[in-house]
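Asks: Annotations for this protein, taken from Swiss-Prot, read as follows:
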BINDING   Ser113, Ser115, Trp135  DNA binding site
BINDING   His335, His337, Asp348  Zn(2+) binding site
DOMAIN    61-156  domain 'RAMA'
DOMAIN    258-393  domain 'MPN'
MUTAGEN   Ser113 to Ala  Lost DNA binding
MUTAGEN   Ser115 to Ala  Lost DNA binding
MUTAGEN   Trp135 to Ala  Lost DNA binding
Amino acid sequence: MAAPESLSPGATAEEAPEEDEDDAEAEDPERGTGSGGRSGSLGGSGGGTAGPGMALGGALTRRAVTLRVLLKDELLEPGEGVLSIYYLGRKFTGDLQLDGRIVWQETGQVFNSPSAWATHCKKLVNPAKKSGCGWASVKYKGQKLDKYKAAWLRRHQLHMPVATADESPTSEGEEEELLLEEEEEDVLAGVSSEDKGHRPPGKGSLEPEATPPGKRMDKVPVPIRYCMLGSRDSARNPHTLVEVTSFAAINKFQPFNVAVSSNVLFLLDFHCHLTRSEVVGYLGGRWDINNQMLTVLRAFPCRSRLGDTDTAATVEEEIYQVLFLRGLSLVGWYHSHPHSPAVPSLQDIDAQMEYQLRLQGSSNGFQPCLALLCSPYYSGNPGPESKICPFWVMPPPEQRPSDYGIPMDVEMAYVQDSFLTNDVLQEMVMLAEFYKGAPDLVKFQEAWSPEHTYLDKLKMSLASRTPKDQGMCHVLEQVCSVLKQGS
């Protein structure tokens, strides 16, 4: 699909569609007009600026309320990054200048009005977009601009009913779109429709409510659907989470079968529980090309920090040696989202696509690469058990090569091992020692819930992945004891 044609900010009526805000700039009472100006629009005569009585007498409409007017009356203050637009998963940030113009931070383009900027940005994401309410789409320090316009009108046009002043200047057909955009913003902010319905009534203030002292307000990212992504965009947040798609939903069959050992999930889950930071590891197994069966037999935790490239190289070399000695192949990788949903981010999707191509190599035969994503502490998990998401990335359609890869949900067969192997127990001991005393180590003696500690939570999650033979449970208790002491 061809890139949308570049728009000249504020140059055409299309960029300020519903309010003709560029015309409103000319009507701006704070800018003044010459003898040939449009003073008649303010109810005056001749070339002078309309007096206060005329301006407040009702002739001054919403169209004449510009950013410059709000700045002059100190409802807004100029600043860098104070303006923002959220649209279909994209965030745009702008600077508000002293003269009321908007500078888009990404390109430095200057726009004369909120509608000009909003329409330009939305067309970049959705070329079919024709118009939109700029004052309802653009936010100033987190609050929609139309609220500031309504506040100005209430201040200066006292005869106007409050309900009328609060109405957004939306044209016919735009209300539904604005509702959809608001729903999307709530999704990106992690606000459900149920939470939205239980919000307390507004206080009438234009300033965001302060966070209570000492209370941490973390916004949990909420995944978006793949169809909302569109073409690849470097300005998009790489940590945007994307829902996985089932093969059935696109009328395709999963191209390979997967069987995973319970010991793999046991060790993986244990590793991901240890720290509040993201962890990474590799998966070893075998690929049976005749039966199209991928069997995952071993997990290899990386006992290194994500930023420690020197240690990571040494650890990876050790893992490759063990794989070779055991006659196993590298068949995938795993990592954690400690407090976020177990779905991949855009960064994860690109990484998985790269790993798939690496494992494929120059051979013509197909060899899959599996990704496992574990979320141990996400508040949306239904219980104490970690959520583990297996996924694989399908390349984008040939006609849309610039799109992101499609994260596909992979069905796995679970194979319960007979016992915990010494390799697994040894890895658990080494992991406990590696994270011992680390600042991001989970404090296992603290409360995870009113009834259970974090150590209880770990044990309950591992219980679903234990082998048939429970004879090694005393060793597991020893490992858990080490964790409790170390945290």
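One-based numbering along the chain as shown.
Just so you know, glycine gets a Cβ as well, placed from its N, Cα and C.
In the displayed structure, how are the listed features positioned relative to their neighbours?
Replies: Other Cβ atoms within 10 Å of the Cβ of Ser115 (mutagenesis position), summed over all protein chains shown, number 29.
His337 (Zn(2+) binding site) falls within neither a helix nor a strand when secondary structure is assigned with DSSP, and so counts as coil.
Looking just at the domain 'RAMA' (61-156), the mean pLDDT is 84.
For the domain 'MPN' (258-393), the number of residues in each DSSP class (helix H, G, I; strand E, B; coil) is 44 helix, 45 strand, 47 coil.
Other C-beta atoms found within 10 angstroms of the C-beta of Ser113 (mutagenesis position) number 27, with every protein chain shown included.
Secondary structure at Ser115 (mutagenesis position), as computed by DSSP, is helix.
Around the Cβ of Trp135 (mutagenesis position), the number of neighbouring Cβ atoms within 10 Å comes to 26. Under DSSP, Trp135 (mutagenesis position) is assigned to a helix (H, G or I) in the three-state scheme.
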Asks: Return only the integer: C-alpha distance in Å from His335 (Zn(2+) binding site) to Trp135 (mutagenesis position).
Replies: 42
Asks: Other than His335, His337, Asp348, which residues of the chain come within 8 Å of the Zn(2+) site, judged by Cβ distance to the Cβ centroid of those residues?
Replies: Glu278, Ser336, Pro344, Ser345, Leu373
Asks: Measuring Cα to Cα, how many Å separate Ser113 (mutagenesis position) from Trp135 (mutagenesis position)?
Replies: 9
Asks: Using all protein chains shown, find which of the binding-site residues His335, His337 scores highest when you count other CB atoms within 10 A of its CB.
Replies: His337
Asks: Where Ser115 (mutagenesis position) and His337 (Zn(2+) binding site) are concerned, what is their Cα separation in Å, rounded?
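Replies: The separation of the Cα atoms works out to 38 Å.
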